[in-house]
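Presented below is the structure to which this report refers.
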Amino acid sequence: MMCGFASNQSPKKLSSKKSSATNVHLEISPVKHHPPCKVYENVQGSCLDSAICTTVAKCADLTDDLPVHNKENLLHRLNDLETNSYEEYSALQDSGYSSILQNDSPCQDETDRKVSDIQVRETPKNFMSYQRPFHTLSKINLPILRFEEAVCSTLKKMRKTNKKIDWNAVDVVCGGNYGLEHLIGKSMGLERFDILAELFHRDFKHLLTKILRHLSAMDLINVISVSTTWRKLLQKDNWAYNAYKLGCKELCEKRAKVSSHTATRDESLCRVPLASVQKVAASSLCTSKKQSKNKNGGLSCNRLAEFIEVAQTLKNDQSLKVCVDCGSPAKHDPCLHRAICTRESCKLDFCTRCSCKYHFSKSCLMSKPGSYRIPSEPLPGSKKSKQNLRRL
């Protein structure tokens, strides 16, 4: 076997040019190459001797293990490599799995399986049992799907026993609590829809307060007269109910001021010839004072408004009286001493002298003597007669 170095060759025969070349490769970008010192050459020579001796010994050890480099040994080794690669490839083909990548191997497949098993084992059981599919969640959340499922299940059960469909069973299912009253769009297509009542039934107080804040006093008066539900929702809102009360008071005061110019004196028997000349009507203020004297309390604002409305429809020879039964305004004819109540549910026709049913030409049946007193004529020169003259 040929070797790179001979054992008899001395290291001193190496040229200085080669040593300087090796030193140049080790240095880092020198700017100027100075000539080496003599001491440095001696040290470098000793280092090279030791390095060459070690490399020669290592090469000798390696050459003992390696086979002889001839043609027969080389062909034998190539044949062994081809047989090994063919056996591995045939094993992969027989197993039914062959990958293009060279790094894939059955050992790697086993490690992948172990890792997947470890990952499955590490997942907690509570989490795996808690997970549900998406369609079950949607069925639970949507009331229409729950109702549909209940109807289909009942129809299936009935189909097994009877071929005919009994729609009464569907009505029974509809009576269940599925929350269908809260569905969006269930009131679509209706001509009229009470939004305030729906908000009140669903207890949306914050929305009702915002709506009522935008209404005036007259609007609140109209709201309270629509229905009982609107009255309740207005009474529950303190601010709106107080505004409604103030609006009612202001309205009554305005109507009283407007009707003050129509105030006239009370009718009397001796004033019959003048009935066709002047309009005789009872003053709203006078009637309220009389009612307060006769009864504890006075007429309410609504009752006062009724009297004012009826007074505007009176004829020249008519006046107002209070109904004996219901206290509503009654149109009085002083010539006949007859009064008829204007209330539709009452419509009492009574005599103003005896407060009984009107008896036409018959004499009055006095239940209590002295209960009815014919008003005397005013004395000439008295205060009342002077007022009558001024009015004429």
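Here the Cβ of each residue, glycine as well, is placed from N, Cα and C on the backbone.
Every position carries its original residue.
Residues or ranges marked as Zn(2+) 1 binding site by Swiss-Prot: Cys323, Cys326, Cys341, Cys346. The Zn(2+) 2 binding site annotation in Swiss-Prot covers Cys351, Cys354, His359, Cys364, and the record cites sequence analysis as its basis. As annotated by Swiss-Prot, domain 'F-box' applies to 197-244. In Swiss-Prot, the entry for mutagenesis Cys341 to Ser states: Does not inhibit APC. The structure shown retains the original residue. Among the mutagenesis results in Swiss-Prot, Cys346 to Ser has the note: Does not inhibit APC. The residue drawn here is the original one. Among the mutagenesis experiments that Swiss-Prot reports, Cys351 to Ser is described with the note: Does not inhibit APC. What Swiss-Prot says about the mutagenesis result for Cys354 to Ser is this: Does not inhibit APC; when associated with S-356. In Swiss-Prot, the entry for mutagenesis Cys356 to Ser states: Does not inhibit APC; when associated with S-354. The structure shown retains the original residue.
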Compute the mean position of the Cβ atoms of Cys323, Cys326, Cys341, Cys346, which form the recorded Zn(2+) 1 site, and then list in sequence order the other residues of that chain whose Cβ is within 8 Å of it.
Val324, Asp325, Gly327, Ser328, Ala330, Thr342, Arg343, Ser345, Lys347, Leu348
Cys364 (Zn(2+) 2 binding site): which of the recorded positions Cys323, Cys326, Cys351, Cys354, Cys356 is the nearest Cα neighbour?
Cys354
Other C-beta atoms that fall within 10 angstroms of the C-beta of Cys356 (mutagenesis position):
13
For Cys323 (Zn(2+) 1 binding site), what residues in its own chain, 6 or more apart in sequence, show a Cβ-Cβ distance under 8 Å?
Pro329, Ala330, Ala339, Cys341, Arg343, Cys346, Leu348, Phe350
Round to a whole number and give the Cα-to-Cα distance in Å for the pair Cys354 (mutagenesis position) and Cys326 (Zn(2+) 1 binding site).
17
Using all protein chains in view, find how many other C-beta atoms are within 10 Å of the C-beta of Cys341 (mutagenesis position).
22
Overall pLDDT of the domain 'F-box' (197-244), taken as the mean:
90
For the mutagenesis positions Cys346, Cys354, which one has its C-beta crowded by the most other C-beta atoms within 10 angstroms?
Cys354
What's the number of neighbouring CB atoms sitting within 10 A of the CB on Cys326 (Zn(2+) 1 binding site)?
14
